[in-house]
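Asks: Okay, handing you the structure first.
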Amino acid sequence: MAQQQMTSSQKALMLELKSLQEEPVEGFRITLVDESDLYNWEVAIFGPPNTLYEGGYFKAHIKFPIDYPYSPPTFRFLTKMWHPNIYENGDVCISILHPPVDDPQSGELPSERWNPTQNVRTILLSVISLLNEPNTFSPANVDASVMFRKWRDSKGKDKEYAEIIRKQVSATKAEAEKDGVKVPTTLAEYCIKTKVPSNDNSSDLLYDDLYDDDIDDEDEEEEDADCYDDDDSGNEES
């Protein structure tokens, strides 16, 4: 099959996809929704141990714009989520996914917003951090934000928020079983980087071709993500 000319955004996404498949982020699995479409990714997120989300299997969709990485992608949970920074339709509200415009009313610094040096790896790490440490100052779900603050400020004595999350976690187990996925429940299991094999060798061929297009200057220097670090603000209280 003849290969079509790849756009700069497709080249960037191909490089990122290969990097994430070879050096995955702990707690995530990345696949393409369609092998022929680099602009739509499916993400499986495993709930971090020692948090309310422990044992959960949450699916999400990342959609990239044509001008990526100059504009940010969107990140939408497909799994029903009750969280201060997740809208009812699953869209995640987080600074790193906001366009790089100067908006004093938002309360966000320009440095907190998207810029072309960000990538999927930093998005994934930001999302998993957000799950455990919600931003209650600018919530997407006001009711969830109020409920979370009550749970946090009461040190777990107000259990309404925790009970909703546990029910959602429990509901994801059937989906994990259907997908044949073993969800990690210990820190040791969670820290294992699961490589997702490509369905064929087409991505390798495309990846190799990138170096024939004089894009060696696009090499990214990415630090390996440290494994999940517990934080008291999101840990379960007994």
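We count from 1, first residue shown onward.
Quick reminder: no glycine exception, Cβ is built from N, Cα and C everywhere.
No substitution from the list is modelled in this structure, which keeps its original residues.
Taken from Swiss-Prot, the feature active site, glycyl thioester intermediate covers C93, and the record attributes it to experimental evidence. As annotated by Swiss-Prot, domain 'UBC core' applies to 8-174. What Swiss-Prot says about the mutagenesis result for C93 to S is this: Loss of function. The annotation that Swiss-Prot gives for the mutagenesis experiment H98 to A reads: Impairs polyubiquitin-chain formation. Here Swiss-Prot notes a mutagenesis experiment, D102 to A, with the remark: Decrease in substrate affinity and ubiquitin transfer rate for neddylated CRL2(FEM1C)-UBE2R2 complex; when associated with A-103. Listed in Swiss-Prot as a mutagenesis experiment, S106 to A is described as follows: Impairs polyubiquitin-chain formation. Decrease in substrate affinity. Here the residue is the original one, while Swiss-Prot reports the published mutagenesis E112 to A with the comment Impairs polyubiquitin-chain formation. Decrease in substrate affinity and ubiquitin transfer rate for neddylated CRL2(FEM1C)-UBE2R2 complex. Decrease in substrate affinity and ubiquitin transfer rate for neddylated CRL2(FEM1C)-UBE2R2 complex; when associated with A-108. Quoted from Swiss-Prot, the note on mutagenesis experiment R113 to A is: Impairs polyubiquitin-chain formation. Decrease in substrate affinity and ubiquitin transfer rate for neddylated CRL2(FEM1C)-UBE2R2 complex. For the published mutagenesis D143 to K, Swiss-Prot gives the following note: Decrease in substrate affinity and ubiquitin transfer rate for neddylated CRL2(FEM1C)-UBE2R2 complex. Annotation of the mutagenesis experiment S233 to A in Swiss-Prot: Abolishes phosphorylation by CK2.
Are these features on the surface or tucked inside, and what touches them?
Replies: Under 8 Å, Cβ to Cβ, and six or more positions away along its own chain, C93 (mutagenesis position) finds N85, I86, Y87, S138, P139, A140.
In the three-state DSSP scheme, C93 (mutagenesis position) falls into the coil class.
H98 (mutagenesis position) carries neither a helix nor a strand DSSP state and counts as coil. Note on H98 (mutagenesis position): other Cβ atoms within 10 Å of its Cβ, all shown chains, come to 16.
In the three-state DSSP assignment, the secondary structure recorded for E112 (mutagenesis position) is helix.
Of all the Cβ atoms in the protein chains shown, 20 others lie within 10 Å of the Cβ of R113 (mutagenesis position).
On its own chain, D143 (mutagenesis position) has no residue at least 6 apart in sequence with a Cβ closer than 8 Å to its own Cβ.
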Asks: Restricting to the chain of E112 (mutagenesis position) and a gap of 6 or more, list residues whose Cβ falls under 8 Å of its Cβ, or answer none.
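Replies: The answer is S95, I96.
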